[in-house]
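According to Swiss-Prot:
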ACT_SITE  Tyr185  active site, proton acceptor
BINDING   Phe28, Ile29, Asp49, Asn76, Ile77, Leu96, Tyr185, Lys189, Trp215, Arg235  NAD(+) binding site
BINDING   Tyr105, Thr139, Glu141, Arg182, Tyr185, Asn214, Lys251, Val253, Arg260, Tyr331, Tyr335, Asp337, Arg341  UDP-alpha-D-glucuronate binding site
MUTAGEN   Cys100 to Ala  Reduced activity, produces mainly UDP-D-xylose over UDP-D-apiose. Reduced activity, produces mainly UDP-D-xylose over UDP-D-apiose; when associated with S-140
MUTAGEN   Cys100 to Ser  Reduced activity and impaired ability to produce UDP-apiose
MUTAGEN   Tyr105 to Phe  Reduced activity, produces mainly UDP-D-xylose over UDP-D-apiose
MUTAGEN   Tyr105 to Ala  Reduced activity and impaired ability to produce UDP-apiose
MUTAGEN   Thr139 to Val  Strongly reduced activity and accumulation of the UDP-4-keto-xylose intermediate
MUTAGEN   Cys140 to Ala  Reduced activity, produces mainly UDP-D-xylose over UDP-D-apiose
MUTAGEN   Cys140 to Ser  Reduced activity. Reduced activity, produces mainly UDP-D-xylose over UDP-D-apiose; when associated with A-100
MUTAGEN   Glu141 to Ala  Strongly reduced activity and accumulation of the UDP-4-keto-xylose intermediate
MUTAGEN   Tyr185 to Phe  Lost activity
Amino acid sequence: MANGANRVDLDGKPIQPLTICMIGAGGFIGSHLCEKLLTETPHKVLALDVYNDKIKHLLEPDTVEWSGRIQFHRINIKHDSRLEGLVKMADLIINLAAICTPADYNTRPLDTIYSNFIDALPVVKYCSENNKRLIHFSTCEVYGKTIGSFLPKDHPLRDDPAFYVLKEDISPCIFGSIEKQRWSYACAKQLIERLVYAEGAENGLEFTIVRPFNWIGPRMDFIPGIDGPSEGVPRVLACFSNNLLRREPLKLVDGGESQRTFVYINDAIEAVLLMIENPERANGHIFNVGNPNNEVTVRQLAEMMTEVYAKVSGEGAIESPTVDVSSKEFYGEGYDDSDKRIPDMTIINRQLGWNPKTSLWDLLESTLTYQHRTYAEAVKKATSKPVAS
């Protein structure tokens, strides 16, 4: 239930109700953030997106207690004259819009660059010109490769955190060669970050930049052939979920050796709410939002997901639960990757007092329970062969 009474920020100051223009509100992160804002705060949401499937439960029926606090506007920010007017109506703009699926980075590099840089330019411009605060969602991909990845594999410094832990104010952004179009996303995201930062420095734009480190949970991406294109390749959680639902081996790109950290969407949304409601502490900062305690290789993630799914579904694992594939075979020509992505949490902990809470096992159990409940029957119907007459 929304509770506007006696809400105070981290410094004990009363929190005033805001009108928030959320661009990309219909996506994975946007849907969870809308839920949080509507059920636990008095804030109003102008929800902008091309699709609203993931927030329909918040828009219908009109009798829900927050019906007067959310408006959905079907907008493609590429070419819609309504965007500036909606920005002017708001106190805060949150830009979540992006192409953020690795399979697209080197197969659709132009769309990736336009979506993440060119299409975001008007949002930054309107915020700066109209003195509106902006929370811009970037990505941990802006860090690119770690310094340690350039050392020999047996070099002792590869285990030194100084060579792989990623810090917002210190770590360099290291990308692959131009032919490796996988970095089109990271470059576009880094450039829009630099523009936002420059608008703050030169024109006084109030901004916060968020760098998510693998946020996962219910409603992430899609299951190919069920609520997304059959040929689509979603991110790793949905890819592995799709394999588990179809009782297929989980595909490990280049052996699944890359190391990643994963944070539960509910924990991450708590961090975003702190940014929204503590502008004096968040303005001008870039925040890593991840969980360094949940570090695994992609192979270990696959093994854990197989174990968790067997528990929540009651189905035993298949005989060969994983299969190795090359990155060229899976993603196409021009793919490249980083070896590790481990966030340093010093700044967000100091400014906002935020720390993630949910273990990898618990977040996978919650997420895969949702995946099984939501998709198992549909996948079964889609994969069952018609009975011969």
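Keep in mind that glycine also has a Cβ here, set from the backbone N, Cα and C atoms.
Owing to the predicted nature of the structure, the values given are computational and were not obtained by experimental measurement.
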Least surrounded among the recorded positions, given as Phe28, Tyr185, Trp215, when other CB atoms within 10 Å are counted: Phe28
Site diameter for UDP-alpha-D-glucuronate, Å, by largest Cα distance between Tyr105, Thr139, Glu141, Arg182, Tyr185, Asn214, Lys251, Val253, Arg260, Tyr331, Tyr335, Asp337, Arg341: 24
Spatial separation of Phe28 (NAD(+) binding site) from Lys251 (UDP-alpha-D-glucuronate binding site) - C-alpha basis, Å: 23
C-alpha spacing of Tyr185 (mutagenesis position) relative to Arg341 (UDP-alpha-D-glucuronate binding site), in angstrom: 16
Secondary structure of Cys140 (mutagenesis position) (DSSP, helix/strand/coil): helix
Cβ neighbour count within 10 Å of Cys100 (mutagenesis position): 23
Nearest recorded site to Ile77 (NAD(+) binding site) by CA-CA distance, among recorded positions Tyr105, Glu141, Arg260, Tyr335: Tyr105
Within 10 angstroms of Thr139 (mutagenesis position), Cα basis - recorded positions out of Phe28, Asp49, Cys100, Tyr185, Arg260, Tyr335: Cys100, Tyr185
Alpha-carbon distance [Phe28 (NAD(+) binding site); Tyr185 (mutagenesis position)] in Å: 18
